[in-house]
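The following features are taken from Swiss-Prot:
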type	residues	note
BINDING	Asp25, His27, Asp65, His252	Mn(2+) 1 binding site
BINDING	Asp65, Asn133, His222, His250	Mn(2+) 2 binding site
ACT_SITE	His134	active site, proton donor
MUTAGEN	Trp248 to Arg	Decreased repair of double strand breaks (DSBs)
Amino acid sequence: MPNDPSDMNNELHNENTIRILISSDPHVGYGEKDPVRGNDSFVSFNEILEIARERDVDMILLGGDIFHDNKPSRKALYQALRSLRLNCLGDKPCELELLSDTSLTTGDTAVCNINYLDPNINVAIPVFSIHGNHDDPSGDGRYSALDILQVTGLVNYFGRVPENDNIVVSPILLQKGFTKLALYGISNVRDERLYHSFRENKVKFLRPDLYRDEWFNLLTVHQNHSAHTPTSYLPESFIQDFYDFVLWGHEHECLIDGSYNPTQKFTVVQPGSTIATSLSPGETAPKHCGILNITGKDFHLEKIRLRTVRPFIMKDIILSEVSSIPPMVENKKEVLTYLISKVEEAITEANAQWYEAQGTVPVVENEKPPLPLIRLRVDYTGGYQTENPQRFSNRFVGRVANATDVVQFYLKKKYTRSKRNDGLYTSAVEDIKINSLRVESLVNEYLKTNRLECLPEDSLGEAVVNFVEKDDRDAIKECVETQLNKQINLLVKKRVTEENLEQEISSIINDLPKISTTKRKDYEELPEEVSETSINIAEHTPVLKHTSSLLDHHSPLATSSSEHEMEATPSPALLKKTNKRRELPSSLTKKNTRTPQRSKEVKKVPARKLSQSTKKSDKNTQSTLLFYDPSSTTEAQYLDNEDDEILDD
């Protein structure tokens, strides 16, 4: 179980504790055109970064959805860049030592992958983030808005997923004192696809071989946490048990206290969003960020309530349970009087909530709470008269922030048990059907009765969503070209002649509907255990170079003939000091001199291999550190991307 490092003396705490501010889903740019709520996302995002600067953290870790729009406006980009520059740049030296080559996780190698190592800018607090479902890559070049933040040197964008059906998760290795951090990230992948990828053992997690029991393994994901449907979420049982901590993005409900998974033996923390993007129950909990203090393998989470978040109160009202309103033909006046009184109570409660969030911070004289968000969900089943929701809401213009949708009237529906899910997901599925009719759903409904011959329905549906919701004008064109190229390559590979060309094309077309409509019954039951995936060690074992203290410890897999070398230390150009950068105190720059005992069962690396890895002009002797999957004994079987394709239901 995690321990509280607050009992440690200050010197040990400073030298060996990695302090990480964790947050998720700031949705910068949400509602920016709203006359009342337009600046809410900018203010809350800036508050998070200010907390990081004031609390003197070592780094910031975000769980995705920095931006609300896939193509953020100039205003949203400006506000995000401004907050990052004001709070994360400075001459304070970063005490984190990078031990791995990050080219596998952070993309473009032409620019410095980790911003605090760049000699051209002074980064005091590095920001690490994965992308979410709102700011995911799209369009020509598959760029994300986070790529813009990275190329400016303000954010370290990691956890990219170039291939959905072959995901390799490589960590960023950081060290401070004797504390070693392996930072993993999986950016957002469509939930059904990621679910199937895990079930088919197409997700690989690479681990450091040396000192493997000393690494604190932290994973960041951006997926559905709760099971809305059988496959549209990421079960915790799919995540390997070598992790110590999981930062869960995408879900907006703030569960900052976290929960311990006794089966997988890791702690899951869901920070939630920093702004309410919908008037739903999950957004009502007070918004928090947290500071994760890691010392060795122990950690302690300090939660911090956000002060600038607009208060939000939601109340559920069932009129049939209100004794003062008898069901009769003429009861509209009584209903409206009762609902108005409930809105007044909610406004008073919201103001008290805002003052509570200020804590010990003194409130500026004459400062008033921001206009609150109020939502009444009213069940008027049983013959009750109501008023037009917008007309009712307009009574509170100037008193609430959402003066057009304060109330939501609905009639209670009888839920039927689904044979497929046996009633487990009925409520959630019904809510989805009522509240969120997506373009993708319309496309799928249309294609049920109008089958396509050459294009897979799911891919076309996803392309339509990207075209409509993410303004990706080339999405449909790219989808069509990609699928046609696959079929052409398949015909070429089969060496089809002109005589049987039409027959082969018809065969391919006839096979596509069978593949796309195949019911994956084997996916409906969760596995008892999902172990680390089976991979071919010879093909998937990149090498890291490490300091001479690791020279006496070698992996038995070091003789692999197809290792890929990764520089663990920055290039000499990145080690140059700038005029503004201050040197670290000598007490903070001492290396960990503990030498591990050599295991008797470990095979030595051949002399030839050692000589190749130690021929460096650098003063420090280098050795090798391997990533590998310890449970792997057989090579995983993969589908040929050009020949076969398993499509989602």
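Just so you know, glycine gets a Cβ as well, placed from its N, Cα and C.
Just so you know, the substitutions we noted aren't modelled in this structure.
Everything Swiss-Prot records as a feature, shown here on the structure.
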{"residue": "Asp25", "record": "Mn(2+) 1 binding site", "Cβ contacts under 8 Å, 6 or more apart": "Gly63, Gly64, Asp65, Gly132, Gly249, His250, His252, Pro271, Gly272, Ser273, Thr274"}
{"residue": "His27", "record": "Mn(2+) 1 binding site", "Cβ contacts under 8 Å, 6 or more apart": "Ser41, Asp65, Phe67, His68, His134, Ser273, Thr274, Ile275, Thr277"}
{"residue": "Asn133", "record": "Mn(2+) 2 binding site", "Cβ contacts under 8 Å, 6 or more apart": "Gly64, Asp65, Asn188, His222, His250"}
{"residue": "Trp248", "record": "mutagenesis position", "Cβ contacts under 8 Å, 6 or more apart": "Ser24, Gly63, Val221, Gln223, His225, Val268, Val269, Gln270"}
Query raised in the report: In the same chain, outside Asp25, His27, Asp65, His252, whose C-beta lies within 8 angstroms of the Cβ mean position for the Mn(2+) 1 site?
Result: Ser24, Pro26, Gly64, His68, Gly132, His134, Gly249, His250, Ser273, Thr274, Ile275, Thr277
Query raised in the report: Of all the recorded positions here, His134, His222, His250, which one's CB has the most other CB atoms within 10 A?
Result: His222
Query raised in the report: In this structure, which of the binding-site residues Asp65, His252 has the fewest other Cβ atoms within 10 Å of its Cβ?
Result: His252
Query raised in the report: DSSP three-state call for His222 (Mn(2+) 2 binding site): helix, strand or coil?
Result: strand
Requested in this report: Around the recorded Mn(2+) 2 site, report the further residues of that chain (criterion: Cβ within 8 Å of the mean position of the Cβ atoms of Asp65, Asn133, His222, His250; site residues excluded), sequence-ordered.
Outcome: Ser24, Asp25, Gly63, Gly64, His131, Gly132, His134, Asn188, Gln223, Gly249
